[in-house]
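Engineer: Take a look at what Swiss-Prot says about it:
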| type | residues | note |
| --- | --- | --- |
| MUTAGEN | THR171 to Ala | Inhibits CPE-containing cytoplasmic polyadenylation and translation activation |
| DOMAIN | 310-407 | domain 'RRM 1' |
| DOMAIN | 429-510 | domain 'RRM 2' |
| BINDING | CYS514, CYS517, CYS536, CYS539 | Zn(2+) 1 binding site |
| BINDING | CYS526, CYS531, HIS544, HIS552 | Zn(2+) 2 binding site |
Amino acid sequence: MAFSLEEAAGRIKDCWDNQEVPALSTCSNANIFRRINAILDDSLDFSKVCTTPINRGIHDQLPDFQDSEETVTSRMLFPTSAQESPRGLPDANGLCLGLQSLSLTGWDRPWSTQDSDSSAQSSTQSVLSMLQNPLGNVLGKAPLSFLSLDPLGSDLDKFPAPSVRGSRLDTRPILDSRSSSPSDSDTSGFSSGSDHLSDLISSLRISPPLPFLSMTGNGPRDPLKMGVGSRMDQEQAALAAVAPSPTSAPKRWPGASVWPSWDLLGAPKDPFSIEREARLHRQAAAVNEATCTWSGQLPPRNYKNPIYSCKVFLGGVPWDITEAGLVNTFRVFGSLSVEWPGKDGKHPRCPPKGNMPKGYVYLVFELEKSVRALLQACSHDPLSPDGLSEYYFKMSSRRMRCKEVQVIPWVLADSNFVWSPSQRLDPSRTVFVGALHGMLNAEALAAILNDLFGGVVYAGIDTDKHKYPIGSGRVTFNNQRSYLKAVTAAFVEIKTTKFTKKVQIDPYLEDSLCLICSSQPGPFFCRDQVCFKYFCRSCWHWRHSMEGLRHHSPLMRNQKN
């Protein structure tokens, strides 16, 4: 049913040149409207369709576009007799292809209440939803929204000009809707499965000719840009023509602006998306590149009568090991329990699914002397390059004999390191360091960050209830410059002879009020230096809905239950 480009250009020329032929009958849309009316069982009233010839003066003012490329790529405007098309954009009635003359109830009062004539309005909604005209959506179920992603299915590709396909926007409805779902409009009026009806709709010319639009600007406009943007210009002009004043928008228009949701398009749909983003940021070291690298040997460790945590790490355990096997092997050193690795410490006493260990496990003894006894039974090399004593214990399982596993204890003195005891520790100059390696103690962490940024006065390793490290720490600087350098670095790669690990640096967070409203708690922190403050939920959404700030990632304190 689609027309060729040459035929479309010829029909446009006929519409302007022939004064004796009625507008509706000469345009290619006339037969289409009649066939649509036939499908509707002649429910549309064509008695008031205007047949007055078009004013000749308009044609004289238009440029000759018989051989113009703009003519070939344009679609016809349907003028009515009640108006002489102005030299600018067409008004709302002109854009509606003469539908006002089809006696469509409620056309002249799109903001009427819901208790208007429902039967006539249903007929109007059906036709207008087929045309996908922005004014049709005023009466439909998604007022003043742009075209949906696939309003006519695959038949959308049959439109002759690229401007229709180029103007498809994935936006939410601008204003409130009578329907709980925009998809409800797809089932009203006609069945979307009618191929014949789709062919009719795909053949409609619903945009004004490009030469007609070209006269609206102060200077010449690029035909290519006009081909893409003509649909947007048309919709904006139509909305401006029908939009009521701010004082006359009582029910369907909650705000004075015609486009109230443009400012809300960037807002997250889920109000709890901030928490999800904050949780994802905690694992950012796994997916981000390091901005700087430290390589070298860790400072030697010299202990005199060290005190150990009652919890030890076992690495490289046999894959078929069971909890009973672990208890039977290590209970000779004292009473103990087994903690299997679990997500965020959940169900730590339960083995993984399928009873398949991840290759490591934690042993928790009741007494610290049990750990000493275990280490004495291990083989170790005290002369390692980094000054670290590595402990290995031989154990067996049902299918593996004499497997050597690594035992990593934790000395309580390694949890804190103070470089300057007289220096006051300022939380506002403290950074949080995540994704630490298990062999990294506070002294080594302080030395690494002092080499990179300078000014370190304190370093601490975060521990659990058994005083065993949990993989994070804190470092305090004595000046703001070093602190900001560390925060800006964000990701640092640490290379030693024993391991290579990428750590993550963030500002250390405290309990604080929102620094915008100063009335609500501020659990969310923006680490970008444009913001760099605490926010409550409402102030976060308000601040970060602005252009250029939407990419900021939130931080939250990792509060354990």
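Each Cβ is built from the backbone N, Cα and C atoms, and glycine gets one as well.
None of the substitutions listed is reflected here, since the structure keeps the original residues.
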Engineer: May I ask for the distance between CYS514 (Zn(2+) 1 binding site) and CYS531 (Zn(2+) 2 binding site), taken between their Cα atoms and rounded to an integer number of Å?
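Structural biologist: Each residue's Cα considered, CYS514 (Zn(2+) 1 binding site) and CYS531 (Zn(2+) 2 binding site) end up 12 Å apart.
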Engineer: Where CYS517 (Zn(2+) 1 binding site) and CYS531 (Zn(2+) 2 binding site) are concerned, what is their Cα separation in Å, rounded?
Structural biologist: 14
Engineer: Does HIS552 (Zn(2+) 2 binding site) have same-chain partners at least 6 apart in sequence with Cβ under 8 Å from its own Cβ, and which are they?
Structural biologist: CYS526, ARG527, ASP528, VAL530, CYS531, HIS544
Engineer: Which ones in the same chain are close to CYS539 (Zn(2+) 1 binding site), with CB under 8 Å and 6+ residues apart in sequence?
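Structural biologist: Listed in sequence order: CYS514, ILE516, CYS517, GLN520, GLY522.
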Engineer: Through the lens of DSSP with three states only, how would you label CYS539 (Zn(2+) 1 binding site)?
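Structural biologist: Looking at the DSSP assignment, CYS539 (Zn(2+) 1 binding site) belongs to a helix.
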Engineer: Determine which residues of this chain, when CYS526, CYS531, HIS544, HIS552 are set aside, have a Cβ within 8 Å of the centroid of the Zn(2+) 2 site's Cβ atoms, and list them as they appear in the sequence.
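Structural biologist: The answer, listed by sequence position, is ASP528, VAL530, PHE535, TRP540, ARG543, LEU549, SER553, PRO554.
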Engineer: Just give the helix, strand and coil counts over the domain 'RRM 2' (429-510), going by DSSP.
Structural biologist: 23 helix, 35 strand, 24 coil
Engineer: So around the Zn(2+) 1 site, CYS514, CYS517, CYS536, CYS539 aside, which residues have their CB within 8 A of the centroid of those CB atoms?
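Structural biologist: Sorted by sequence, the hits are LEU513, LEU515, ILE516, SER518, SER519, GLN520, GLY522, TYR534, PHE535, ARG537, SER538, TRP540.
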Engineer: Run through the Cβ atoms and count how many others sit within 10 Å of the one on CYS517 (Zn(2+) 1 binding site).
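Structural biologist: Looking across every protein chain shown, the total is 13.
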Engineer: Going by DSSP, is CYS526 (Zn(2+) 2 binding site) sitting in a helix, a strand, or coil?
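Structural biologist: Assignment for CYS526 (Zn(2+) 2 binding site) reads strand.
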Engineer: With Cβ-Cβ distance below 8 Å and at least 6 positions apart along the chain, what are the contacts of CYS536 (Zn(2+) 1 binding site)? List them in sequence order.
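Structural biologist: Result: CYS514, ILE516, CYS517, GLN520, PRO521, GLY522, PRO523, PHE524.
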